[in-house]
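Engineer: Swiss-Prot feature annotations, pasted as is:
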VARIANT   D40 to N  In the I-A' sequence
VARIANT   R60 to H  In the I-B sequence
Amino acid sequence: SVHHQDSSDEPSESSHPCCDLCLCTKSIPPQCQCADIRLDSCHSACKSCMCTRSMPGQCRCLDTHDFCHKPCKSRDKD
C-alpha cells in the first residue's frame, strides 16, 4: 500500500483530525480519547497510533486531549 503525504487543501479523511466516538472523563480538565477505529492509519494529528496486526489493520489513536475533535461524519452530505 502506498501512503501519500500531500500538502493540498483537499479535505481527506486521513489528514484532518476528526472523531465520531469521543470519550471524556468527568475530571477538570477532561481527559478525552477518541475510540474511532480506522483502517491502516490514524489521523495526521495523532501522536500515538495503535493498530492490530490484521489485514487491514484496525487502528486507534491513543492520544489524550482536553477536547474532542470535530465529528468525521459531516451532516450536510445527505
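Each residue, glycine too, has its Cβ placed from N, Cα and C.
Residues as originally present; substitutions not included.
Help me see these features in their spatial surroundings.
Structural biologist: Annotation note: D40 (variant position) sits in a coil segment as assigned by DSSP.
Taken residue by residue with DSSP, R60 (variant position) is part of a strand. Here R60 (variant position) comes close to C34, A35, D36, I37, R38, C42, C49, M50, C51: these same-chain residues lie at least six apart in sequence, with C-beta atoms under 8 angstroms from its C-beta.
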